[in-house]
Amino acid sequence: MTDTLNPLVAAQEKVRIACEKLGCDPAVYELLKEPQRVIEISIPVKMDDGTVKVFKGWRSAHSSAVGPSKGGVRFHPNVNMDEVKALSLWMTFKGGALGLPYGGGKGGICVDPAELSERELEQLSRGWVRGLYKYLGDRIDIPAPDVNTNGQIMSWFVDEYVKLNGERMDIGTFTGKPVAFGGSEGRNEATGFGVAVVVRESAKRFGIKMEDAKIAVQGFGNVGTFTVKNIERQGGKVCAIAEWDRNEGNYALYNENGIDFKELLAYKEANKTLIGFPGAERITDEEFWTKEYDIIVPAALENVITGERAKTINAKLVCEAANGPTTPEGDKVLTERGINLTPDILTNSGGVLVSYYEWVQNQYGYYWTEAEVEEKQEADMMKAIKGVFAVADEYNVTLREAVYMYAIKSIDVAMKLRGWY
């Protein structure tokens, strides 16, 4: 395995190993190694200067074994079909670990949204829905926000879908909507809240006291921000935060006594950057990755913990809040060095869990308070965490292997009952 392994091949290998360790019928791997449906579309957009550009878009529906497909849509210049297929596979197992009635889905458009005007972005978003309309629906495939997409884009998605659907207000076809338009309280904070719960429980499992732990978080976007906030709420102390600046590149902040979340957030809102924050010293990105911590939480980019970087990480536990932050080679090195790891499929699953709550609330037209959402989320995540930990102990496997195995158990039963093998 190398750091450049195709993401789909890497995901398939994890599924193969999990099926093998469980002693599954060979048909289980055959049914799960490839998506059931992948659609590629071309989306023409009339630009503000009068020219027409055509953008490539995709939607992958990995499995319908237990229910409709569910997963985000990303707008990014590096999106491609293999990435979308791999991410849809991961979503099947993320939902399976949580016991959700979903298979995995993922979509994308190859575009840098920063280069588009708001009008162009809206036309592109609506074009994606038009191209995929007959494959979407609250009982077919349910998209949500992902990289560079948000509640506004989900609102355009819904509006276009309703126009195509004979004005039926099937707003549950998309989640991650603003609260004013059928969204759920707690959705914006859901992933970071869930990460903090997983960090807390993983710390207990590996004998780390949260109140004494030195914790580092890479990234202060949506996931990183709410991870830091909720780790602090759980009694933890974040002493290092790494971030990126358009002008100055990668950098980090460090305070061994802990960085105050409220002060940091107020500084960022006032200055649009963390650079110059008086409550911590600025350090380099390289220093961030080599300092001594109890727990490190990559919450930004994929493939940041490479084989080389894994050799210098000085922590007892890695909790993957980002999607795919550890390369296969990095994973191998961490395991060899005895550094424990809680995988992304479990750690960052809070987002899809609260998306599920949004979908449920849309069906009933009855909406919960933020406190009710948090209570339900913690209970459901605790069930998944305990289940994954139990599988790891029963089979003497890593937590990454265990989360796939735990998910496969329920998916396997559904496929067998449906007569798929």
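One is the number of the first residue shown, and numbering goes on along the chain from there.
Heads up, the Cβ atoms here are built off N, Cα and C, so glycines get one too.
Less than 8 angstroms from the CB of Lys70 (substrate binding site) sit Met91, Gly95, Leu100, Tyr102, Gly103, Gly104, Gly105, Asp141, Ile142, Ala144, Thr175, Val352, Ser355, Tyr356, Trp359, each of them six or more residues away in the same chain. Annotated substrate binding site per Swiss-Prot: Lys70, Lys94, Ser355, in sequence order.
As annotated by Swiss-Prot, active site, proton donor applies to Lys106, with the evidence given as sequence analysis. In the three-state DSSP scheme, Lys106 (active site, proton donor) falls into the strand class.
The NAD(+) binding site annotation in Swiss-Prot covers Thr191, Asn222, and the record cites similarity to another entry as its basis. In this structure, Thr191 (NAD(+) binding site) is part of a helix by DSSP.
Counting only same-chain residues at least 6 apart in sequence, those with a Cβ under 8 Å from the Cβ of Glu243 (mutagenesis position) are Gly219, Phe220, Asn250, Tyr251, Ala252, Leu253, Leu274. Among the mutagenesis results in Swiss-Prot, Glu243 to Asp has the note: Shows a 9-fold relaxation of the strong discrimination against NADPH due to the decrease of binding affinity for NADH and the increase for NADPH. The residue drawn here is the original one.
Under mutagenesis, Swiss-Prot gives Glu243 to Arg with this note: Decrease of binding affinity for NADH and increase for NADPH. Annotation note: Glu243 (mutagenesis position) sits in a strand segment as assigned by DSSP.
Swiss-Prot lists Glu243 to Lys among its mutagenesis entries, and the accompanying note reads: Severely crippled in its ability to bind to NADH. Decrease of binding affinity for NADH and increase for NADPH.
Non-local neighbourhood of Trp244 (mutagenesis position): Asn250, Tyr251, Ala300, each in the same chain, at least six residues away, with C-beta under 8 Å from its C-beta. One entry in Swiss-Prot concerns the mutagenesis experiment Trp244 to Ser. Its note says: Decrease of binding affinity for NADH and increase for NADPH.
For Asp245 (mutagenesis position), the same-chain residues that are 6 or more apart in sequence and have a Cβ closer than 8 Å to its Cβ are Tyr251, Thr273, Ile275. Quoted from Swiss-Prot, the note on mutagenesis experiment Asp245 to Lys is: Decrease of binding affinity for NADH and increase for NADPH.
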For this session: List the Cα distance (Å, whole number) between Asn222 (NAD(+) binding site) and Lys94 (substrate binding site).
Result: 19
Exercise. Which residues, sitting 6 or more apart from Lys94 (substrate binding site) on the same chain, put a CB under 8 Å from its CB?
Worked result: Gly104, Ile345, Leu346, Ser349, Val352, Ala407
Problem set entry | Neighbouring C-beta atoms (10 Å sphere around the C-beta of Ser355 (substrate binding site)) | 28
Exercise. What other residues of this chain sit with their CB within 8 A of the center of the CB atoms of Lys70, Lys94, Ser355, the recorded substrate site?
Worked result: Gly71, Met91, Gly95, Leu100, Tyr102, Gly104, Ile142, Ala144, Ser349, Gly351, Val352, Leu353, Tyr356
